[in-house]
Amino acid sequence: MEVEPPLYPVAGAAGPQGDEDRHGVPDGPEAPLDELVGAYPNYNEEEEERRYYRRKRLGVVKNVLAASTGVTLTYGVYLGLLQMQLILHYDETYREVKYGNMGLPDIDSKMLMGINVTPIAALLYTPVLIRFFGTKWMMFLAVGIYALFVSTNYWERYYTLVPSAVALGMAIVPLWASMGNYITRMSQKYYEYSHYKEQDEQGPQQRPPRGSHAPYLLVFQAIFYSFFHLSFACAQLPMIYFLNNYLYDLNHTLINVQSCGTKSQGILNGFNKTVLRTLPRSKNLIVVESVLMAVAFLAMLMVLGLCGAAYRPTEEIDLRSVGWGNIFQLPFKHVRDFRLRHLVPFFIYSGFEVLFACTGFALGYGVCSMGLERLAYLLIAYSLGASASSVLGLLGLWLPRSVPLVAGAGLHLLLTLSLFFWAPAPRVLQHSWIFYFVAALWGVGSALNKTGLSTLLGILYEDKERQDFIFTIYHWWQAVAIFVVYLGSSLPMKAKLAVLLVTLVAAAASYLWMEQKLQQGLVPRQPRIPKPQHKVRGYRYLEEDNSDESDMEGEQGQGDCAEDEAPQAGPLGAEPAGPCRKPCPYEQALGGDGPEEQ
């Protein structure tokens with residue numbers, strides 16, 4: 001009986017073919033080592049490297065799209081819910097039937113105060129929170145707080161609405177500061193992954209040239225604001241598909257309104273106290289709020305699962321290791337920089353113009369003349385105009401960077417002057433297309449303003465150790481402007497337009513003055529970022545260069561090393577410790593060069 005041959009040949013065993021396999025390669029002890037453990041014969045290192053960095057670039061694009069979509073859904077849910085609840089709570093019949101003498105108007109005023117007043121303190125804690133949690137996790141936490149605010153509207157009481165509104169007010173500035181930092185970091189990463197060969201030639205610790213990431217930053221900011229401005233349109237979906245079915249027409253709601261536009265005083269003076277024909281059933285309200293809650297939860301999952309980290313783990317350790325006291329002080333120290341001081345009026349105007357579009361123009365001009373049932377379509381016109389015009393921020397690829405900002409300011413200047421002399425008659429719809437046209441044009445100016453400012457800050461402050469401070473200052477001033485608008489909501493329309501006009505002119509003049517100073521070669525004074533102080537000296541911190549060292553500090557360090565004498569070889573042929581590097585513990589033990597003996 002013949003023995004069946006083994007399925008696999010035994011190494012070193014002589015078979016019918018001797019000590020060679022079917023490819024003619026010797027088997028057993030004489031087999032060459034390269035044939036066993038060598039590289040794959042068809043492996044192309046350059047092609048694999050190209051594919052690797054292509055996947056990295058696609059990952060960066062995925063991060064930008066996920067962050068943009070998450071913020072769009074979050075703000076669409078937040079603005080839509082807030083608008084729907086304020087309209088329902090305004091109707092006195094709804095308040096009396098649903099809530100009796102609970103004092104719903106007082107709760108609403110406290111809720112709005114929590115949303116608008118709390119961000120004033122954000123400058124004190126935002127950089128600390130971003131450095132403590134990290135950029136991505138700060139975004140996730142802030143989006144979760146927005147979802148918490150949505151969930152509390154299931155049970156509308158003082159102890160649910162007001163605390164959640166205060167928490168939401170605390171999360172506004174951290175969300176936007178971390179988002180601006182995140183988009184800027186993604187543009188820098190995309191540059192690194194696109195020019196990886198240059199990075200290999202220059203060395204891993206060499207910073208890329210100044211402004212090299214600017215083209216990618218322009219594209220990513222245009223994508224982000226194209227998505228974000230759609231949130232104003234998404235916020236109108238509950239109004240269109242649900243609330244408009246219960247509203248009275250303009251002949252009832254505007255029966256006592258005498259003047260609109262530039263002649264108006266406060267917010268809708270004389271507006272009817274009853275705006276609902278029939279009261280919506282509680283079951284229908286729960287269904288709408290459940291849909292909004294599901295969308296908010298989806299936004300949380302998108303930020304959590306699809307957004308990658310903005311920094312490497314070692315970079316985040318370095319950013320936190322400068323000291324919490326320094327992190328707290330650095331936003332205030334950056335006021336020394338004349339560029340930030342010149343941009344503060346633009347920061348304030350950026351907050352003014354968004355609130356004016358959503359409250360001043362939409363209510364004082366649009367609703368006052370066309371009725372509450374057309375508010376949603378007016379804001380959709382603003383949203384679509386702003387979203388489509390965010391692409392105009394790409395003009396910075398071919399034109400000077402001041403062109404988008406100045407163009408947006410010029411457009412808003414013309415519209416503001418026109419609104420000074422426009423007082424539309426109440427309950428007149430013959431020229432309703434003018435309202436939609438003005439809203440769309442205002443959206444164009446808003447898009448140029450937002451994309452221009454965010455791109456400018458990302459170009460002027462591209463050091464990763466400064467970006468969270470800069471975007472915190474930017475959005476804190478926006479929050480201050482929104483607080484001022486909240487305080488002045490009862491002013492006459494002419495006073496609001498005058499404040500808007502003066503701020504706009506001052507912002508444009510201050511910005512052009514800043515650009516002139518930069519062209520003259522005036523060097524801004526920036527605070528020094530302290531070096532990381534690590535409690536544990538691991539292998540990561542024995543590298544030659546510090547990942548958080550600025551260019552000026554690096555040049556000074558190299559100059560100091562050039563003056564020093566060449567280090568002598570240690571015992572047993574130990575190699576020199578390298579320029580500007582302390583000896584590792586092993587070298588200190590061999591050479592007696594530890595800190596105790598210096």
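Cβ coordinates are placed from backbone N, Cα and C, and glycine is handled just like the others.
Just so you know, the substitutions we noted aren't modelled in this structure.
A mutagenesis experiment is reported in Swiss-Prot for this position, L36 to A, and the note states: Increases the TLR7 response and decreases the TLR9 response.
DSSP assigns F140 (mutagenesis position) to a helical segment in the three-state reduction. Mutagenesis annotation in Swiss-Prot: F140 to A, described as Decreases interaction with TLR3; the structure shown retains the original residue.
Applying an 8 A CB threshold to same-chain residues 6+ apart, the list for A147 (mutagenesis position) reads T74, V77, M293, A296, F297, A299, M300. As a published mutagenesis entry, A147 to W appears in Swiss-Prot alongside the note: Decreases interaction with TLR3.
Within 10 Å of the C-beta of H412 (mutagenesis position) we count 27 further C-beta atoms, all protein chains included. For the mutagenesis of H412 to R, Swiss-Prot gives this note: Loss of function in TLR signaling. Impaired in its own transport from endoplasmic reticulum to endosome, lysosome and phagosome. Loss of the interaction with TLR3, TLR7, TLR9 and TLR13 and of the ability to transport them to endolysosome. The structure shown keeps the original residue.
Neighbours of F140 (mutagenesis position), defined as other CB atoms within 10 A of its CB across all chains, total 22. Straight-line distance linking the Cα atoms of F140 (mutagenesis position) and H412 (mutagenesis position), rounded to a whole number, equals 34 Å. Under the DSSP three-state reduction, A147 (mutagenesis position) is assigned to helix.
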